[in-house]
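Pulled from Swiss-Prot:
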{"type": "DOMAIN", "residues": "135-396", "note": "domain 'NR LBD'"}
{"type": "MUTAGEN", "residues": "Gly23 to Glu", "note": "Does not bind DNA enhancer elements"}
{"type": "MUTAGEN", "residues": "Ser30 to Leu", "note": "Does not bind DNA enhancer elements"}
{"type": "MUTAGEN", "residues": "Arg63 to Cys", "note": "Does not bind DNA enhancer elements"}
{"type": "MUTAGEN", "residues": "Asp270 to Asn", "note": "In am285; gain of function. The mutant protein accumulates in nucleus and increases transcription of zinc-activated genes in the absence of excess dietary zinc"}
Amino acid sequence: MQKVMNDPEDLGNCKICLQRADGIHFAVSSCRACAAFFRRTVILKLNYTCKEKGNCTVEKSLRNLCRSCRYTRCINEGMKIELVQLQRDSIGRKKSGASISIDPLFTPNVASSLSAIFKNEKEDVLSTSCTILSQMTSGYAMFLNIRRSTNTLVQSSVITPTFKMPKIELHASRFDSAKQVCKAEAHLVTDIVNSYFSPFNSLKFEDKVALFKNFFCYFSHTDRAYQSFKQFESDNLNDKILMPDGGFIKRTELGRFYENAEGVHTSAEDAAKIFQPALNYILDVIVDYMRRIHIIETEYLALLGFCLWDDAVPGLSKEAKSLAVQTQSKLLAELQNFYSSQNKDAVEITQRVGVLLLLVPKLTKCVIMLRENSVLAELFNYYEADVCCKNFKEDASVDLDCTSQCIVHTKND
């Protein structure tokens, strides 16, 4: 008599990896991890190559070693590609209590998929009458949502359709996971800037590359400082800085960040010595200054706008320089209007703008320090920088050896 598969206890083992199955996924009794792997492979159209002869063992403890054989097993056991398509198209119509399993082996392409979903949700909200700052606010909110999602993808295998993450206790960050998320973050930021940091999208490709390469270094380190300030605002003795992977680095334990990391070729202590001064500077100068002036998000985004629209960036066309100057003026005007709406008088507005802009040279010094530290670390082969991070060096040419399509990795056809 054929077994009825309605009771989870009657599902038996996963047909793919042989661990306990928890449901019928894509017409096959399987576990969430294998279902998520199959879904991700199909949606992102990933191709795998077996390094052996196509007969690798696929079981719970070894299922991640050969993705080619794992995917082949999925197909051979009867998983249906067309069912993945149907489920993907109905993401927005699922009940908020449901969950989608995502394979934790995260790639930047997943970030692009998440970005597309969020963008579709936001497009109806934005209108052509939005100011530069309000568009940036919407884009930054979407960026934070996606980044929380990418952190969860790296740390676990479950994500809700609405991408509202449960509160997770802070954990000590590690080099490998931070590098993984940072690589994805670079692609996310290109998409956010291109879509929401008006009028960036109107620039020629070469001008986009020049401005973005300069901007991303500012954004990456400034956002760590800003998020650290927000997280530990009331703690004047805070000695931790938040990292892109959702974890933190403690000032006195920087060496732990580099322990047992695949891309680090020296001792954790030696790697820490290279970057300790920059970490101290971020905490003692930038985060401390943000705390003293009680910076708010609108001011922070205006600051990012000034860093992006730098007309002194080498290689800009005349048109781009002119647009940068115009956008700077518009940002200043919008910032003044914002302060006026907060009932500040002319003197208070002038003082506040001055206090805010005094942060820019501090950010510039931090960027210079970190660039010099990175060059030194690579010179002595202390660690391996991924291809995306290498592209953001001041004197680096654009390296197109990247699987994702973003501003700094796409040729101008």
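Numbering starts at 1 and runs along the chain as displayed.
Every residue gets a Cβ built from N, Cα and C, even glycine.
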Gly23 (mutagenesis position), Cβ-centred 10 Å count of other Cβ atoms over all protein chains shown, is 15
Sorry to bug you, but what's the C-alpha spacing from Ser30 (mutagenesis position) to Asp270 (mutagenesis position), rounded to the closest Å? 46
Let's check the environment of Asp270 (mutagenesis position): how many other CB atoms sit within 10 Å of its CB? 15
For the domain 'NR LBD' (135-396), what is the mean per-residue pLDDT, to the nearest integer? 83
In whole Å, note down how far the CA of Gly23 (mutagenesis position) lies from the CA of Ser30 (mutagenesis position). 6
DSSP says Asp270 (mutagenesis position), in three-state terms, is helix
Across every protein chain in view, the count of C-beta atoms other than its own within 10 A of the C-beta of Ser30 (mutagenesis position) is 27
